[in-house]
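Participant: What Swiss-Prot shows for this protein is this:
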MUTAGEN   Phe146 to Ala  Cannot rescue growth of a lnt mutant
MUTAGEN   Trp148 to Ala  Cannot rescue growth of a lnt mutant
DOMAIN    227-476  domain 'CN hydrolase'
MUTAGEN   Gln233 to Ala  Cannot rescue growth of a lnt mutant
ACT_SITE  Glu267  active site, proton acceptor
ACT_SITE  Lys335  active site
ACT_SITE  Cys387  active site, nucleophile
Amino acid sequence: MAFASLIERQRIRLLLALLFGACGTLAFSPYDVWPAAIISLMGLQALTFNRRPLQSAAIGFCWGFGLFGSGINWVYVSIATFGGMPGPVNIFLVVLLAAYLSLYTGLFAGVLSRLWPKTTWLRVAIAAPALWQVTEFLRGWVLTGFPWLQFGYSQIDGPLKGLAPIMGVEAINFLLMMVSGLLALALVKRNWRPLVVAVVLFALPFPLRYIQWFTPQPEKTIQVSMVQGDIPQSLKWDGDQLLNTLKIYYNATAPLMGKSSLIIWPESAITDLEINQQPFLKALDGELRDKGSSLVTGIVDARLNKQNRYDTYNTIITLGKGAPYSYESADRYNKNHLVPFGEFVPLESILRPLAPFFDLPMSSFSRGPYIQPPLSLNGIQLTAAICYEIILGEQVRDNFRPDTDYLLTISNDAWFGKSIGPWQHFQMARMRALELARPLLRSTNNGITAVIGPQGEIQAMIPQFTREVLTTNVTPTTGLTPYARTGNWPLWVLTALFGFAAVLMSLRARKH
(Lines of atoms letter the chains of each structure in order from A and count residues from 1; the text may use other names and numbers.)
(Lines give C-alpha, C1' and ligand atoms only; values in the text may rest on other atoms or scores of the structure.)
Protein backbone atom coordinates (compact mmCIF):
# COMPACT_ATOMS: atom_id res chain seq x y z
CA MET A 1 0.00 0.00 0.00
CA ALA A 2 2.82 2.37 0.86
CA PHE A 3 4.46 1.74 -2.54
CA ALA A 4 1.16 2.19 -4.38
CA SER A 5 0.62 5.49 -2.60
CA LEU A 6 4.16 6.61 -3.38
CA ILE A 7 3.97 5.79 -7.09
CA GLU A 8 0.86 7.95 -7.44
CA ARG A 9 2.84 11.07 -6.55
CA GLN A 10 3.70 13.11 -9.63
CA ARG A 11 7.16 14.03 -8.35
CA ILE A 12 8.04 10.38 -7.88
CA ARG A 13 6.87 9.62 -11.40
CA LEU A 14 8.97 12.46 -12.79
CA LEU A 15 12.04 11.10 -11.03
CA LEU A 16 11.35 7.58 -12.25
CA ALA A 17 10.84 8.94 -15.77
CA LEU A 18 14.34 10.44 -15.67
CA LEU A 19 15.77 7.10 -14.57
CA PHE A 20 13.86 5.04 -17.14
CA GLY A 21 14.93 7.48 -19.86
CA ALA A 22 18.58 7.28 -18.84
CA CYS A 23 18.30 3.49 -18.80
CA GLY A 24 17.51 3.65 -22.52
CA THR A 25 21.04 4.81 -23.33
CA LEU A 26 22.30 1.34 -22.38
CA ALA A 27 20.47 -0.07 -25.41
CA PHE A 28 22.88 1.67 -27.77
CA SER A 29 26.55 1.13 -28.55
CA PRO A 30 29.02 0.79 -26.94
CA TYR A 31 26.85 -0.87 -24.26
CA ASP A 32 24.54 -2.81 -26.61
CA VAL A 33 22.16 -4.03 -23.89
CA TRP A 34 19.13 -4.22 -26.19
CA PRO A 35 16.57 -5.21 -23.47
CA ALA A 36 17.17 -1.76 -21.96
CA ALA A 37 15.14 -0.32 -24.85
CA ILE A 38 12.08 -2.33 -23.84
CA ILE A 39 12.50 -1.50 -20.15
CA SER A 40 12.88 2.20 -20.93
CA LEU A 41 9.80 2.33 -23.17
CA MET A 42 7.80 0.28 -20.65
CA GLY A 43 8.63 2.90 -18.05
CA LEU A 44 7.52 5.72 -20.33
CA GLN A 45 4.16 4.10 -21.02
CA ALA A 46 3.47 2.84 -17.49
CA LEU A 47 4.29 6.15 -15.81
CA THR A 48 1.79 8.00 -18.00
CA PHE A 49 -1.10 5.70 -17.09
CA ASN A 50 -3.88 7.45 -15.13
CA ARG A 51 -2.30 10.89 -15.55
CA ARG A 52 -3.84 14.09 -16.85
CA PRO A 53 -2.45 15.29 -20.21
CA LEU A 54 -0.16 17.96 -18.71
CA GLN A 55 1.12 15.52 -16.11
CA SER A 56 1.83 12.98 -18.83
CA ALA A 57 3.57 15.61 -20.94
CA ALA A 58 5.83 16.45 -17.99
CA ILE A 59 6.59 12.75 -17.50
CA GLY A 60 7.37 12.38 -21.21
CA PHE A 61 9.63 15.42 -21.07
CA CYS A 62 11.53 14.08 -18.04
CA TRP A 63 11.86 10.68 -19.68
CA GLY A 64 13.28 12.31 -22.80
CA PHE A 65 15.61 14.45 -20.72
CA GLY A 66 16.93 11.32 -19.04
CA LEU A 67 17.46 9.63 -22.41
CA PHE A 68 19.00 12.55 -24.28
CA GLY A 69 20.82 13.99 -21.29
CA SER A 70 22.69 10.72 -20.83
CA GLY A 71 22.75 9.58 -24.45
CA ILE A 72 23.94 12.68 -26.30
CA ASN A 73 26.00 14.41 -23.65
CA TRP A 74 29.00 13.64 -25.88
CA VAL A 75 28.27 16.89 -27.74
CA TYR A 76 29.79 18.57 -24.68
CA VAL A 77 33.21 17.29 -25.77
CA SER A 78 33.22 19.29 -29.00
CA ILE A 79 31.59 22.36 -27.45
CA ALA A 80 33.99 22.45 -24.49
CA THR A 81 37.10 21.67 -26.54
CA PHE A 82 36.49 23.88 -29.56
CA GLY A 83 33.67 26.23 -28.55
CA GLY A 84 35.81 28.80 -26.76
CA MET A 85 33.14 29.57 -24.17
CA PRO A 86 33.00 29.36 -20.35
CA GLY A 87 32.20 25.98 -18.78
CA PRO A 88 28.72 26.95 -17.52
CA VAL A 89 27.75 28.10 -21.02
CA ASN A 90 28.94 24.80 -22.48
CA ILE A 91 26.82 22.86 -19.99
CA PHE A 92 23.84 25.11 -20.66
CA LEU A 93 24.02 24.42 -24.42
CA VAL A 94 24.05 20.65 -23.86
CA VAL A 95 21.12 20.93 -21.44
CA LEU A 96 19.29 23.12 -23.96
CA LEU A 97 19.74 20.53 -26.72
CA ALA A 98 18.52 17.70 -24.47
CA ALA A 99 15.55 19.80 -23.38
CA TYR A 100 14.64 20.63 -26.98
CA LEU A 101 14.66 16.96 -28.01
CA SER A 102 12.60 16.11 -24.92
CA LEU A 103 9.79 18.32 -26.21
CA TYR A 104 8.95 15.59 -28.71
CA THR A 105 8.69 12.84 -26.10
CA GLY A 106 6.65 15.22 -23.95
CA LEU A 107 4.37 15.87 -26.93
CA PHE A 108 3.92 12.12 -27.42
CA ALA A 109 2.97 11.49 -23.81
CA GLY A 110 0.68 14.51 -23.52
CA VAL A 111 -1.28 13.80 -26.71
CA LEU A 112 -1.54 10.10 -25.85
CA SER A 113 -3.13 10.87 -22.48
CA ARG A 114 -5.34 13.58 -23.96
CA LEU A 115 -6.86 11.46 -26.72
CA TRP A 116 -6.69 8.03 -25.10
CA PRO A 117 -6.88 8.62 -21.33
CA LYS A 118 -7.94 5.10 -20.36
CA THR A 119 -5.39 2.36 -19.72
CA THR A 120 -6.52 -0.04 -22.44
CA TRP A 121 -5.25 -2.23 -25.25
CA LEU A 122 -6.32 0.51 -27.65
CA ARG A 123 -3.99 3.01 -26.03
CA VAL A 124 -0.85 0.88 -25.70
CA ALA A 125 -1.03 -1.38 -28.77
CA ILE A 126 -2.64 0.81 -31.43
CA ALA A 127 -2.52 4.50 -30.53
CA ALA A 128 0.93 4.65 -28.91
CA PRO A 129 2.94 3.09 -31.80
CA ALA A 130 1.22 5.29 -34.39
CA LEU A 131 1.68 8.46 -32.35
CA TRP A 132 5.30 7.55 -31.59
CA GLN A 133 6.01 7.19 -35.31
CA VAL A 134 4.63 10.69 -35.92
CA THR A 135 6.54 12.40 -33.09
CA GLU A 136 9.78 10.60 -33.98
CA PHE A 137 9.32 11.76 -37.57
CA LEU A 138 8.95 15.34 -36.34
CA ARG A 139 12.11 15.01 -34.25
CA GLY A 140 13.98 13.88 -37.35
CA TRP A 141 12.56 16.62 -39.58
CA VAL A 142 11.92 19.91 -37.75
CA LEU A 143 14.87 22.36 -37.92
CA THR A 144 16.71 19.89 -40.24
CA GLY A 145 16.10 17.13 -37.69
CA PHE A 146 18.13 15.11 -35.20
CA PRO A 147 16.95 11.46 -35.39
CA TRP A 148 19.59 10.20 -32.94
CA LEU A 149 18.86 7.47 -30.35
CA GLN A 150 16.00 5.74 -32.13
CA PHE A 151 15.45 2.49 -30.28
CA GLY A 152 15.22 0.42 -33.45
CA TYR A 153 19.01 0.64 -33.73
CA SER A 154 19.33 -1.34 -30.50
CA GLN A 155 18.23 -4.40 -32.49
CA ILE A 156 21.19 -4.45 -34.88
CA ASP A 157 22.30 -7.61 -33.06
CA GLY A 158 18.93 -8.32 -31.43
CA PRO A 159 15.96 -10.59 -32.14
CA LEU A 160 14.13 -8.03 -34.30
CA LYS A 161 16.96 -7.31 -36.75
CA GLY A 162 15.23 -9.37 -39.46
CA LEU A 163 12.56 -6.68 -39.73
CA ALA A 164 15.06 -4.05 -40.94
CA PRO A 165 15.52 -5.31 -44.54
CA ILE A 166 11.73 -5.55 -44.89
CA MET A 167 10.46 -2.28 -43.40
CA GLY A 168 13.51 -0.42 -42.06
CA VAL A 169 14.64 0.63 -38.61
CA GLU A 170 11.55 2.75 -37.98
CA ALA A 171 9.36 -0.35 -38.17
CA ILE A 172 11.43 -1.79 -35.33
CA ASN A 173 10.76 1.43 -33.36
CA PHE A 174 7.05 0.89 -34.02
CA LEU A 175 7.06 -2.73 -32.84
CA LEU A 176 9.16 -1.98 -29.76
CA MET A 177 6.67 0.66 -28.65
CA MET A 178 3.79 -1.78 -29.16
CA VAL A 179 5.49 -4.62 -27.26
CA SER A 180 6.60 -2.31 -24.45
CA GLY A 181 3.09 -0.92 -24.07
CA LEU A 182 1.57 -4.38 -23.84
CA LEU A 183 4.13 -5.40 -21.22
CA ALA A 184 3.35 -2.25 -19.22
CA LEU A 185 -0.37 -3.01 -19.47
CA ALA A 186 0.19 -6.59 -18.29
CA LEU A 187 2.26 -5.36 -15.36
CA VAL A 188 -0.14 -2.64 -14.21
CA LYS A 189 -3.34 -4.61 -14.79
CA ARG A 190 -1.80 -7.90 -13.62
CA ASN A 191 -3.27 -9.57 -16.67
CA TRP A 192 -1.48 -12.35 -18.54
CA ARG A 193 -3.19 -11.75 -21.92
CA PRO A 194 -1.22 -8.60 -22.92
CA LEU A 195 1.94 -10.44 -21.84
CA VAL A 196 1.20 -13.36 -24.17
CA VAL A 197 0.44 -11.03 -27.09
CA ALA A 198 3.64 -9.06 -26.43
CA VAL A 199 5.75 -12.23 -26.41
CA VAL A 200 4.14 -13.46 -29.64
CA LEU A 201 4.64 -10.11 -31.39
CA PHE A 202 8.26 -10.00 -30.27
CA ALA A 203 8.92 -13.58 -31.39
CA LEU A 204 7.21 -13.40 -34.80
CA PRO A 205 9.97 -11.44 -36.61
CA PHE A 206 12.78 -13.64 -35.24
CA PRO A 207 12.82 -16.14 -38.17
CA LEU A 208 13.14 -13.23 -40.62
CA ARG A 209 16.80 -12.81 -39.65
CA TYR A 210 17.56 -16.07 -41.46
CA ILE A 211 16.27 -14.82 -44.81
CA GLN A 212 19.13 -13.83 -47.10
CA TRP A 213 17.95 -10.94 -49.26
CA PHE A 214 21.17 -10.73 -51.26
CA THR A 215 23.39 -12.83 -53.51
CA PRO A 216 27.17 -12.59 -52.96
CA GLN A 217 29.31 -11.92 -56.03
CA PRO A 218 32.60 -13.65 -55.19
CA GLU A 219 33.93 -13.11 -58.70
CA LYS A 220 33.90 -9.35 -57.99
CA THR A 221 35.70 -9.56 -54.62
CA ILE A 222 38.28 -6.79 -54.24
CA GLN A 223 40.91 -5.80 -51.73
CA VAL A 224 39.98 -2.57 -49.98
CA SER A 225 42.26 -0.41 -47.83
CA MET A 226 41.02 2.40 -45.60
CA VAL A 227 43.57 4.83 -44.18
CA GLN A 228 42.88 6.11 -40.67
CA GLY A 229 45.09 9.19 -40.39
CA ASP A 230 44.31 9.99 -36.73
CA ILE A 231 44.88 13.71 -37.25
CA PRO A 232 44.05 15.62 -34.02
CA GLN A 233 41.06 17.90 -34.53
CA SER A 234 43.00 20.78 -32.97
CA LEU A 235 45.54 20.52 -35.82
CA LYS A 236 43.32 19.38 -38.67
CA TRP A 237 42.55 22.82 -40.12
CA ASP A 238 45.89 24.41 -39.21
CA GLY A 239 47.36 25.56 -42.52
CA ASP A 240 50.87 24.86 -41.28
CA GLN A 241 49.91 21.19 -40.86
CA LEU A 242 48.57 20.69 -44.39
CA LEU A 243 51.80 19.36 -45.91
CA ASN A 244 52.33 17.00 -42.99
CA THR A 245 48.76 15.70 -43.32
CA LEU A 246 49.24 15.01 -47.03
CA LYS A 247 52.48 13.16 -46.26
CA ILE A 248 50.74 10.99 -43.65
CA TYR A 249 48.06 9.89 -46.09
CA TYR A 250 50.39 9.50 -49.06
CA ASN A 251 52.99 7.50 -47.14
CA ALA A 252 50.28 5.14 -45.89
CA THR A 253 48.87 4.81 -49.41
CA ALA A 254 52.00 4.34 -51.53
CA PRO A 255 52.64 0.70 -50.45
CA LEU A 256 49.00 -0.17 -51.21
CA MET A 257 49.04 0.96 -54.84
CA GLY A 258 48.88 -2.02 -57.16
CA LYS A 259 47.77 -4.28 -54.30
CA SER A 260 44.44 -2.83 -53.18
CA SER A 261 41.86 -2.16 -55.88
CA LEU A 262 40.19 0.52 -53.78
CA ILE A 263 41.85 2.85 -51.26
CA ILE A 264 39.72 5.18 -49.13
CA TRP A 265 40.67 8.31 -47.21
CA PRO A 266 38.22 9.80 -44.67
CA GLU A 267 36.10 12.95 -44.63
CA SER A 268 38.10 16.09 -45.52
CA ALA A 269 41.33 14.09 -45.38
CA ILE A 270 42.73 16.78 -47.70
CA THR A 271 42.20 19.91 -45.62
CA ASP A 272 42.36 22.36 -48.47
CA LEU A 273 40.29 23.52 -51.41
CA GLU A 274 40.34 21.09 -54.31
CA ILE A 275 41.32 23.82 -56.75
CA ASN A 276 44.45 24.54 -54.70
CA GLN A 277 45.58 20.92 -54.78
CA GLN A 278 45.51 20.30 -58.53
CA PRO A 279 49.23 19.43 -58.85
CA PHE A 280 49.07 16.97 -55.94
CA LEU A 281 45.81 15.39 -57.11
CA LYS A 282 46.95 14.97 -60.71
CA ALA A 283 50.28 13.46 -59.67
CA LEU A 284 48.54 11.07 -57.26
CA ASP A 285 45.95 10.20 -59.91
CA GLY A 286 48.66 9.34 -62.43
CA GLU A 287 50.51 7.13 -59.96
CA LEU A 288 47.31 5.31 -59.01
CA ARG A 289 46.37 4.69 -62.65
CA ASP A 290 49.85 3.43 -63.49
CA LYS A 291 49.57 0.84 -60.73
CA GLY A 292 45.92 -0.08 -61.29
CA SER A 293 44.35 1.22 -58.08
CA SER A 294 41.52 3.65 -57.37
CA LEU A 295 41.22 6.11 -54.49
CA VAL A 296 38.29 7.90 -52.85
CA THR A 297 38.96 10.88 -50.61
CA GLY A 298 37.17 13.61 -48.75
CA ILE A 299 38.12 17.18 -49.67
CA VAL A 300 36.67 20.70 -49.64
CA ASP A 301 35.49 22.21 -52.91
CA ALA A 302 34.50 25.79 -53.76
CA ARG A 303 32.60 26.64 -56.95
CA LEU A 304 31.46 29.97 -58.36
CA ASN A 305 27.65 30.12 -58.51
CA LYS A 306 25.31 32.12 -60.74
CA GLN A 307 25.34 35.00 -58.26
CA ASN A 308 29.12 35.24 -58.72
CA ARG A 309 29.69 33.97 -55.17
CA TYR A 310 31.48 30.85 -54.02
CA ASP A 311 29.59 27.82 -52.75
CA THR A 312 31.75 25.61 -50.55
CA TYR A 313 31.06 21.88 -50.43
CA ASN A 314 32.03 18.95 -48.24
CA THR A 315 33.00 16.67 -51.11
CA ILE A 316 34.11 13.18 -52.09
CA ILE A 317 36.23 12.83 -55.23
CA THR A 318 37.68 9.82 -57.05
CA LEU A 319 41.16 9.26 -58.43
CA GLY A 320 42.99 6.47 -60.21
CA LYS A 321 42.17 3.64 -62.58
CA GLY A 322 39.87 4.74 -65.37
CA ALA A 323 39.53 8.23 -66.84
CA PRO A 324 42.21 10.74 -65.76
CA TYR A 325 41.26 13.03 -62.87
CA SER A 326 39.72 16.36 -63.84
CA TYR A 327 38.49 19.23 -61.69
CA GLU A 328 35.43 19.31 -63.96
CA SER A 329 34.66 15.61 -63.44
CA ALA A 330 31.07 14.87 -62.44
CA ASP A 331 32.16 11.72 -60.60
CA ARG A 332 31.95 13.32 -57.18
CA TYR A 333 29.58 13.58 -54.24
CA ASN A 334 28.68 16.81 -52.40
CA LYS A 335 27.21 16.45 -48.93
CA ASN A 336 23.53 17.34 -48.82
CA HIS A 337 22.43 17.15 -45.17
CA LEU A 338 24.56 19.63 -43.25
CA VAL A 339 24.96 19.68 -39.48
CA PRO A 340 23.72 22.90 -37.82
CA PHE A 341 26.58 24.92 -36.27
CA GLY A 342 29.12 22.35 -37.47
CA GLU A 343 28.68 22.91 -41.22
CA PHE A 344 26.34 25.87 -41.41
CA VAL A 345 25.20 28.46 -38.89
CA PRO A 346 21.51 29.47 -38.70
CA LEU A 347 21.04 33.24 -38.29
CA GLU A 348 24.69 33.53 -39.29
CA SER A 349 25.02 37.31 -39.16
CA ILE A 350 23.74 37.36 -35.57
CA LEU A 351 25.38 34.28 -34.08
CA ARG A 352 28.87 34.23 -35.61
CA PRO A 353 30.15 37.29 -33.70
CA LEU A 354 28.90 35.95 -30.35
CA ALA A 355 31.40 33.15 -29.66
CA PRO A 356 34.02 30.93 -31.33
CA PHE A 357 31.54 28.03 -31.17
CA PHE A 358 29.46 29.77 -33.84
CA ASP A 359 32.53 30.48 -35.98
CA LEU A 360 34.25 27.09 -36.24
CA PRO A 361 36.52 26.29 -39.21
CA MET A 362 34.61 25.08 -42.26
CA SER A 363 31.15 25.97 -40.93
CA SER A 364 29.83 27.74 -44.04
CA PHE A 365 29.12 24.84 -46.38
CA SER A 366 26.50 24.74 -49.12
CA ARG A 367 24.21 21.80 -49.75
CA GLY A 368 24.67 19.35 -52.57
CA PRO A 369 21.60 17.85 -54.29
CA TYR A 370 19.40 15.46 -52.31
CA ILE A 371 19.68 12.77 -55.00
CA GLN A 372 23.11 12.18 -56.53
CA PRO A 373 24.42 9.43 -58.81
CA PRO A 374 26.66 6.74 -57.32
CA LEU A 375 30.42 7.11 -57.47
CA SER A 376 31.87 4.94 -60.23
CA LEU A 377 35.42 3.62 -60.01
CA ASN A 378 36.55 1.14 -62.65
CA GLY A 379 33.23 -0.69 -62.62
CA ILE A 380 32.67 -0.37 -58.86
CA GLN A 381 29.46 1.46 -57.90
CA LEU A 382 29.43 3.22 -54.52
CA THR A 383 26.39 4.85 -52.87
CA ALA A 384 28.01 7.54 -50.73
CA ALA A 385 27.12 9.38 -47.52
CA ILE A 386 29.30 11.78 -45.55
CA CYS A 387 29.38 11.58 -41.75
CA TYR A 388 25.96 12.48 -40.28
CA GLU A 389 24.12 11.52 -43.49
CA ILE A 390 24.53 7.80 -42.79
CA ILE A 391 21.99 8.04 -39.94
CA LEU A 392 19.33 9.21 -42.42
CA GLY A 393 17.94 5.88 -43.56
CA GLU A 394 15.40 7.24 -46.01
CA GLN A 395 17.93 9.52 -47.71
CA VAL A 396 20.51 6.74 -48.08
CA ARG A 397 17.79 4.49 -49.48
CA ASP A 398 16.65 7.20 -51.93
CA ASN A 399 20.21 7.44 -53.30
CA PHE A 400 20.67 3.66 -53.44
CA ARG A 401 20.63 1.99 -56.86
CA PRO A 402 20.03 -1.68 -57.80
CA ASP A 403 23.55 -1.85 -59.27
CA THR A 404 25.21 -0.45 -56.13
CA ASP A 405 28.09 -2.73 -55.10
CA TYR A 406 28.93 -1.09 -51.78
CA LEU A 407 27.70 1.59 -49.43
CA LEU A 408 30.41 4.12 -48.58
CA THR A 409 30.52 6.49 -45.65
CA ILE A 410 33.45 8.68 -44.70
CA SER A 411 33.51 10.56 -41.43
CA ASN A 412 35.52 12.55 -38.92
CA ASP A 413 34.41 11.84 -35.35
CA ALA A 414 37.53 13.40 -33.84
CA TRP A 415 35.27 16.23 -32.65
CA PHE A 416 33.86 13.93 -29.98
CA GLY A 417 37.00 12.42 -28.49
CA LYS A 418 36.68 9.25 -26.43
CA SER A 419 32.95 9.66 -25.82
CA ILE A 420 30.16 7.23 -26.71
CA GLY A 421 29.06 9.38 -29.67
CA PRO A 422 31.24 7.69 -32.33
CA TRP A 423 30.01 4.26 -31.21
CA GLN A 424 26.37 5.31 -31.57
CA HIS A 425 27.21 6.70 -35.01
CA PHE A 426 28.85 3.40 -35.95
CA GLN A 427 25.81 1.41 -34.79
CA MET A 428 23.53 3.44 -37.04
CA ALA A 429 25.86 2.93 -40.01
CA ARG A 430 25.61 -0.83 -39.48
CA MET A 431 21.82 -0.60 -39.79
CA ARG A 432 22.11 0.91 -43.29
CA ALA A 433 24.05 -2.16 -44.46
CA LEU A 434 21.36 -4.43 -42.99
CA GLU A 435 18.45 -2.47 -44.49
CA LEU A 436 19.90 -2.45 -48.01
CA ALA A 437 21.84 -5.77 -47.94
CA ARG A 438 25.10 -4.27 -49.12
CA PRO A 439 28.57 -4.25 -47.56
CA LEU A 440 29.36 -0.87 -46.03
CA LEU A 441 32.84 0.66 -46.11
CA ARG A 442 33.34 3.14 -43.27
CA SER A 443 36.50 5.24 -43.37
CA THR A 444 37.15 7.69 -40.53
CA ASN A 445 39.88 10.02 -39.32
CA ASN A 446 40.31 8.43 -35.90
CA GLY A 447 37.73 5.65 -35.71
CA ILE A 448 35.62 3.70 -35.98
CA THR A 449 36.98 2.51 -39.34
CA ALA A 450 35.38 -0.78 -40.37
CA VAL A 451 33.90 -3.02 -43.03
CA ILE A 452 30.29 -4.00 -42.33
CA GLY A 453 28.74 -7.04 -43.99
CA PRO A 454 25.37 -7.06 -45.79
CA GLN A 455 23.65 -8.40 -42.66
CA GLY A 456 24.97 -5.58 -40.48
CA GLU A 457 27.75 -7.71 -39.04
CA ILE A 458 31.26 -6.34 -38.40
CA GLN A 459 33.63 -8.07 -40.82
CA ALA A 460 36.78 -6.11 -40.02
CA MET A 461 37.72 -3.06 -37.97
CA ILE A 462 40.73 -1.29 -36.49
CA PRO A 463 41.05 0.39 -33.08
CA GLN A 464 40.12 4.00 -32.50
CA PHE A 465 42.80 6.66 -32.02
CA THR A 466 45.48 4.82 -34.01
CA ARG A 467 47.26 5.76 -37.23
CA GLU A 468 46.59 2.58 -39.10
CA VAL A 469 45.33 1.06 -42.36
CA LEU A 470 42.49 -1.46 -42.53
CA THR A 471 43.07 -3.81 -45.47
CA THR A 472 40.69 -6.66 -46.21
CA ASN A 473 38.91 -8.46 -49.05
CA VAL A 474 35.29 -7.41 -49.53
CA THR A 475 32.69 -9.24 -51.61
CA PRO A 476 29.91 -7.13 -53.16
CA THR A 477 26.31 -8.30 -53.21
CA THR A 478 23.33 -7.96 -55.50
CA GLY A 479 19.59 -8.13 -54.90
CA LEU A 480 16.96 -5.77 -53.50
CA THR A 481 15.44 -5.94 -50.04
CA PRO A 482 11.75 -5.05 -49.64
CA TYR A 483 12.88 -1.89 -47.82
CA ALA A 484 15.12 -0.93 -50.75
CA ARG A 485 12.09 -1.22 -53.04
CA THR A 486 9.46 0.57 -50.94
CA GLY A 487 11.25 2.58 -48.24
CA ASN A 488 9.06 3.71 -45.34
CA TRP A 489 5.78 3.77 -47.29
CA PRO A 490 4.41 0.48 -45.86
CA LEU A 491 5.13 1.72 -42.35
CA TRP A 492 3.35 5.01 -42.99
CA VAL A 493 0.33 3.14 -44.37
CA LEU A 494 0.34 1.01 -41.20
CA THR A 495 0.70 4.15 -39.08
CA ALA A 496 -2.26 5.77 -40.84
CA LEU A 497 -4.41 2.65 -40.38
CA PHE A 498 -3.49 2.37 -36.70
CA GLY A 499 -4.07 6.08 -36.15
CA PHE A 500 -7.44 6.02 -37.91
CA ALA A 501 -8.53 2.93 -35.99
CA ALA A 502 -7.40 4.42 -32.67
CA VAL A 503 -9.32 7.66 -33.22
CA LEU A 504 -12.43 5.87 -34.49
CA MET A 505 -12.52 3.37 -31.63
CA SER A 506 -11.92 6.14 -29.10
CA LEU A 507 -14.84 8.17 -30.47
CA ARG A 508 -17.11 5.13 -30.35
CA ALA A 509 -16.09 4.38 -26.76
CA ARG A 510 -16.89 7.96 -25.71
CA LYS A 511 -20.35 7.79 -27.28
CA HIS A 512 -21.13 4.75 -25.20
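The backbone N, Cα and C atoms fix where each Cβ goes, and this holds for glycine too.
Note that the structure is a prediction, hence the values are computed from the model and not measured.
What does the local environment look like for each feature on the list?
Facilitator: Taking the Cβ of Phe146 (mutagenesis position) as reference, residues of its chain lying under 8 Å away and at least six apart in sequence are, in sequence order, Leu101, Arg139, Gly140.
Mapped onto three states, the DSSP output places Trp148 (mutagenesis position) in coil.
Under a cutoff of 8 A between CB atoms, and with a sequence separation of 6+ in the same chain, the neighbours of Gln233 (mutagenesis position) are Thr81, Phe82, Asn412, Ala414, Trp415.
Within 10 Å of the C-beta of Glu267 (active site, proton acceptor) we count 22 further C-beta atoms, all protein chains included. Reduced to three states, the DSSP call for Glu267 (active site, proton acceptor) is coil.
Its Cβ placed at the centre, Lys335 (active site) has 25 other Cβ atoms within 10 Å.
Under the three-state DSSP scheme, Cys387 (active site, nucleophile) falls in the helix class. In this view, Cys387 (active site, nucleophile) is surrounded by 25 other Cβ atoms within 10 Å of its Cβ, with every protein chain counted.
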Participant: Take the Cβ of Trp148 (mutagenesis position) and count every other Cβ within 10 Å, whichever protein chain it belongs to.
Facilitator: 20
Participant: Can you check how the pLDDT averages out over the domain 'CN hydrolase' (227-476)?
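Facilitator: 91, rounded to a whole number.
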Participant: May I ask you to report the DSSP-based helix, strand or coil state of Lys335 (active site)?
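Facilitator: It is coil.
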